[in-house]
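Following: one structure in structure tokens, then a few remarks.
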Amino acid sequence: MDEAALEPTLVQTLAVSTAKGGRYLSLSPSFQRCSLASWIKENIKKKECCFYVEDGREGICKCGYPKVQHCDEAIKPEDYMGEQWDKHRHVRETPTDAFGDISFGGLGQKTGKYVRVSSDTSCENLYQLMTEQWKLRSPNLLISVTGGAKNFYIKTHLKDKFRRGLIKVAQTTGAWILTGGTHAGVMKHVGMAVRDYTLSSGSMEGQIVVIGVAPWGVIHNRSTLIHPEGRFPAYYSLDEQGQGRLSCLDINHTHFLLVDDGTQGHYGVEIELRARLEKLISKLSLGNRESGVTIPVVCVVLDGGPGTLNTIYNSMLNHTPCVVLEGSGRLADVIAHVASVPVSKVTMALINRLLKRFFMQEYKNFTELQIIEWTKKIQDILRMPHLLTVFRIDEDKNYDVDVAILQALLKASRSDEHAGRHCWERQLELAVAWNRVDIAESEIFTEESQWTSSDLHPAMFSALVGDKPEFVRLLLENGVCVREFLEREETLCELYSHLPSCFFLRKLAKRVQGGKMRRGQEPLPGSRKVCLSHVSEEVRHLLGSFTQPLYIASRYKPTKDDVRLKVPSKGALDLPCSGEEWSADTVWDPGRDLFLWAVVQNNRELAEIGWEQCRDCIAAALAASKILRKLAQESGEDDSEEATEMLELANHYEKQAIGVFSECHSWDAQRAQKLLIRISPSWGRSTCLWLALEAHDKSFIAHSGVQALLTQIWCGELSVDNPHWKVLLCMIFFPLIYTGFLTFRRDEDIQRQAERTEQQKLAMESVFAGQSDGKIKRHLRGFSQKSELKPLNCSSRLMSFLKSPQVKFYWNIASYFGFLWLFAVVLMIDFQTSPSWRELLLYVWLTSLVCEEIRQLYHDFDGSGFRRKAKMYIKDLWNILDVLSIVLFIAGLICRLQASDTVFYIGKVILCIDFIIFCLRLMAIFSISRTLGPKIIIVRRMMLDLFFFMFLLSIWVVAYGVAKQGILIENEERLNWIIRGAVYEPYITIFGNFPTNIDNTLFDISSCSVNASDPLKPKCPMLNADNTPVFPEWLTIMMLCVYLLFANILLLNLLIAIFNYTFQEVQDNTDTIWKFQRYELIKEYHSRPALPPPFILLSHLILFIRGVFLRDLPQRHKNFRQELEQTEEEELLSWEAYMKDNYLASTRQDESQSVEHRIHDTAEKVGAMSELLEREQEMVSATMAKRLARLEEQVSESAKALRWIIDALKSQGCKSKVQPPLMRSKSSDRDDGDSSGQETDDEEAPHMFARQLQYPDSTVRRFPVPEEKVSWEVNFSPYQPPVYNQQDSSESDTSALDKHRNPGGRTGIRGKGALNTLGPNHILHPIFTRWRDAEHKVLEFLAVWEDAEKRWALLGGPAQPDEPLAQVLERILGKKLNEKTKTLLKAGEEVYKGYVDDSRNTDNAWVETSIITLHCDKNTPLMADLNHMVESSLSSHQPLQWREVSSDACRCSYQREALRQIAHHHNTYF
């Protein structure tokens, strides 16, 4: 099968991930109910009686239902007249009429789902109902809880442990709990455990699934559940008082399967269906994967009676492990007391005493035959110790029931026939599925198991995909190598295909299908392939185009086997990968791949583990911050909650980067600064500094170590310790730089090197002490020549001084002030019709500024490309001001050069406004100042707030202005006066310029124009006959008061509050914000030419000539990007990793010393101490009760002995007719289960397989034969075995059977059974052996698989007593092989001959065998034929296989003994 076909698709991942979060496709509830009802009616049936026959009670049928509940056909049947009532014939199936949601009411409004099902319902349909219709996730474990169906007492401590452990194992493993479903006995305890968990958790997420399988005919108030179309919901009331012999459903179960066999009042009708359902689930693959690991099933037993014993017995025969809780009562205590006793000591007398002790009043109902059967079944149970686990609270083990359950499953798994590496891998996969790290640490990763990294890869993949970070960490601690795990490209592709539902997954799906998917649209059926080029393109989009793709074509080249994703297309289309040739400098870092996979899904714990595996940890943390902030920005509209979580995780990794960098900076500042500017091949050849700037990690940039680097870059080759006044003085009189007045960094390096050289010289002198002075001088001279630094010459000092960004900045400040001074002079003094020399100089100056802006636009500082550079340029506010000022200047210049006086004046006005913008540009220059810079940031923030305030204010201004203008003035047509009256006057009113035209007392007709004829006067308001205004004076004054109340008081105070909030917000972080924005200015002046405007034109001319004609553009400076040699790179990263480990260790230590951690630790210790004292008290009480019971029994026996002595004395020396009582020995005391040690039988039990209760391939049950009654010499009067012959036989009469008696003893059945003849039935086993290797270290034998017994066995066949050996071998092996084995027969040796414990044996027929060993050489023709026979048998139901001769190779005792003798004969290990 094509590998790609097995790989999961993205749409499946989306569906599963959504299901994990409890989200399903949004369908209306009515549609879901209709769909459920339709499916149930089609697939689920109920049973009803179709033949009414009274059972002796009036109006009651044999089925238990009253006559009124029978249909007319059942009351008057025509087909069954005269027949006896038979449940199998007179009960029919019809569509069920009881299903839906069940509501129990009360506190919390508990609800569940229920359905009435026929007892013959297909288990496949039931499982489909639960998983597809009820939307239950497939279980990772099935816990079948069985025991007492009636209420019973259980100790408080044991009850708490059971409830806590059951919920814990179900919660952590994702298990289903299966019970009887009624509100009584053990089912009630399970329900109470679920209730306690629900109340404590307070949420429906991670709901425990508890499925009750109850008989429909015994449910009280079941009529409320019946409706042909289903009830949504059905209101069910718990009525324990009126239930009588019936039972109520438990209100704390989540789902109910109500099994209907057509009868009423009969318990146990659900047992068969429940067993079939458990068997079906146990055969399903764990996690719906084809890994060969099936869903494990465990049986938990509390209390219990005869029905529970049958359940345990049958479960263990089906290889289901059982956990018995000692102290829960009755059957559970009986089994617990004999669990540590040898089977040979478990007698009928012991079982009789235990039943009397634990069943008390119920013991009277036990018959002798029942005690015999109980003894036999308990003996068989004890013979399967790998499937039996007893949980005792009085043992010195402080763990709950959950650990006992999981340990029982692992113990059963270890005893599997396929033990070995496969067994360990299965156990590990189970532990991963259960998410139980504690079990894996204690039971799997032990000294017995040796794991390689490749062995743990499947578990690692499951843990990563299943979001189990603790398991991932455990696997890494136990040898998983991330490099080996991610070595194959397909592994990483599969990880991305298994991403849970997240924003990145939707973006990736959109990219795979070419961007045609709309927002919110889920991928639809159809398939395209995903390869790491898709991931690389998406990650590059998130990181920024300044980075290179993370996955190069040579490392991860997409192939035809790439993982498939579902996209909406009609067929399978191959999406070609990007054809871009990626840089070969990009390296493969598996830790980075794992970290990146966890980050994009916003998984904090897995990302933390991946980050710890990264080589370049600071760059990784900063890159994660950038990716997460970008994802949060893009997903904000879709999922604000997810965006918030992403921002929190981004802040976390910014803190991690700060922490590691602080650790590095405290140890070595120079190496730490080198980490900031080194090019990181793992992260797209970016730098830590640039990643932090792109991610807007202000706190990281504000770190003292980063600021020290920026200050160093700012000063250039000058020392950072130079005072500003020295720099300014040298700018005025530059020859001072040659006098030592100004310190250069080279001078400081020389001084430091001289100090180090002096120290090393002293060390070398001490090393070469005693040698000649000439030799010491030669060593010192050679050392000095290797490490000597030369001081800067005069020209280098001058160029270094001029190229310093700090000096450039000061020159540009002076130049800009000169420009503004010249601009102001021209505008105010020298703005003539013909341009003067000052104005011409201004134009030249502006030209230099324009050229510099063009250079900045095209200067690709980080190599990200012109498009990105242009976008960044436009986004900068200061660049916008620069462009605006230049455009306005050009516009003003064009108008100024016109001949028209009007246009000339307009040009001057434009230039004056432009001067304002140039002055505002000064704020950017002074942002470098530590004092003014933060204030400029505050002003910028307040300007943004002012825009929002003006929007609110404009509403009131326009509202009041239009209303006032309309009231006062009639039909004003002059636009300028309309705007003045409706906008301007209301606006200036806010600042205290109150209008006079709204008050009649201040009205002056001379101040206005009546007909609006005077353009310089406003129009008069409407006048009456005496030339006074007619508007209502009270209204305009009231409007003014209300307007001033809202505009002048409310809104202005709101503006003050907004400004105050902005000031406080920025002021708290003003230093951080200033340090972050300081970088932009440093970067600008670092790349700026040395000459200030207007002399900068010379620099621009040189750059133009070099770029256009010489094609020799200057390289980007190494102060911001530095490529390290490979050796230096490895050393630096190793040092960084060491610093990271120090930081993480200190962080963990700080957390452990925190107050919260100490309080939590103290609370845990107090709880453990309280539990220990409580358990100790219960242990003392239980021990005391046992001692008192034993003392009472011994006193009673002593009294009997004394009575016998008295009777003997009375007889005057004659023997007393009364036998002396037998005193109990220590061994009998131990029979009561007080033995603490686990004992085993010294010898094998007599034919154990021949006494199995169920005879193979039949419905016949043997008579139970306890071990003590096996021997024919022992009297067993109740023994009445059935007679069974699979084939008709005339030898079934008693006389013929008595002629043959099984030498092994009683078997519980008479006749031939499935054997051919009475008496011995002979079988011959030829054992072919060979050496696996040339060193003769491993001996192998030819084995055959017995499908019925599910085990490997020896090759063999039937033989007649007097039949020649060659003839038997010919029938077993064939004629060809038989001819080639004749020579081996001479050297063959008979290693065993005698009785065989076979499950087909009876009292009168049994199996005897003869085993012969035949050793083959590896290069003989016979060996070739045998190997061919093995290969050809693989497809048959009885395959052959060469297996190692070992103690676990065969299960049968006689075959195991034969293999032991063969191993001893060949001197090899067994």
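Cβ atoms are placed via backbone N, Cα and C, with glycine included.
DSSP assigns Y267 (mutagenesis position) to coil in the three-state reduction, outside any helix or strand. Within the same chain, residues at least 6 positions away in sequence whose Cβ sits under 8 Å from that of Y267 (mutagenesis position) are A149, P215, V218. Marked as ADP-D-ribose 1 binding site by Swiss-Prot on the basis of a curator's inference: Y267, R274, G305, P306, G307, T308, R330.
In sequence order, Q856 are the residues near E1084 (Ca(2+) binding site), counting only same-chain partners six or more apart with C-beta under 8 A. Taken from Swiss-Prot, the feature Ca(2+) binding site covers E853, Q856, N879, E1084.
Taking the Cβ of D1398 (ADP-D-ribose 2 binding site) as centre and 10 Å as the limit, one finds 25 other Cβ atoms among all the protein chains shown. For D1398, R1400, the entry in Swiss-Prot reads ADP-D-ribose 2 binding site.
Among the sequence features in Swiss-Prot, the mutagenesis site K150 to A is noted as follows: No significant effect on channel activity. Just so you know, the Cβ of K150 (mutagenesis position) picks up 12 other Cβ atoms within 10 Å once every protein chain is counted. The secondary structure of K150 (mutagenesis position), as reduced to three states from DSSP, is coil rather than helix or strand.
In Swiss-Prot, a mutagenesis experiment is listed as Y267 to A, annotated with the note Decreased channel activity.
Proximity of E270 (mutagenesis position) to non-local residues of its own chain (separation of 6 or more, Cβ distance below 8 Å) is seen for S119, G180, V213, A214, P215, L257, V259, given in sequence order. Among the mutagenesis results in Swiss-Prot, E270 to A has the note: Decreased channel activity. The residue drawn here is the original one.
Recorded in Swiss-Prot as a mutagenesis result, R274 to A carries the remark: Decreased channel activity. Loss of channel activity; when associated with A-330. The Cβ of R274 (mutagenesis position) lies under 8 Å from the Cβ of S144, L178, V213, V259, each on the same chain and at least six residues away in sequence. Annotation note: R274 (mutagenesis position) sits in a helical segment as assigned by DSSP.
Here Swiss-Prot describes R330 to A as a published mutagenesis experiment; the accompanying note says: Decreased channel activity. Loss of channel activity; when associated with A-274. The number of other Cβ atoms within 10 Å of the Cβ belonging to R330 (mutagenesis position), over all protein chains shown, comes to 21.
For the mutagenesis experiment R930 to A, the note given by Swiss-Prot reads: Decreases in sensitivity to PIP2. Its Cβ placed at the centre, R930 (mutagenesis position) has 11 other Cβ atoms within 10 Å. Look at R930 (mutagenesis position): DSSP puts it in coil.
Within the same chain, the residues at least 6 positions away from R1088 (mutagenesis position) whose Cβ sits under 8 Å from its Cβ are P805, K808, N812, E852, listed in sequence order. Annotation of the published mutagenesis R1088 to A in Swiss-Prot: Decreases in sensitivity to PIP2; the original residue is retained in the structure shown.
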Site of maximum Cβ density within 10 Å, from binding-site residues P306, E853, N879, R1400:
R1400
Nearest of the recorded positions to P306 (ADP-D-ribose 1 binding site) by CA-CA distance, picking from R330, E853, R930?
R330
Cα distance (Å, whole number) from G307 (ADP-D-ribose 1 binding site) to E853 (Ca(2+) binding site):
92
Shell list (Ca(2+); ref centroid = CB of E853, Q856, N879, E1084; cutoff 8 A):
E852, R855, L857, Y873, D876, W878, D882
Neighbour-count leader, CB within 10 A, binding-site residues: T308, Q856:
T308
Below 8 Å Cβ to Cβ and six or more residues apart, same chain only. Which residues does that give for G307 (ADP-D-ribose 1 binding site)?
A149, G268, I271
List every residue in the same chain as G305 (ADP-D-ribose 1 binding site), at least 6 positions away in sequence, whose Cβ is under 8 Å from its Cβ.
G148, R330, L331, E362
Cα-Cα distance linking N879 (Ca(2+) binding site) and R930 (mutagenesis position), given in Å to the nearest integer:
22
Pairwise CA distance, R1400 (ADP-D-ribose 2 binding site) versus K150 (mutagenesis position), rounded so that it is a whole Å:
39
Among the recorded positions listed here (K150, N879, D1398), which has the Cα closest to the Cα of T308 (ADP-D-ribose 1 binding site)?
K150
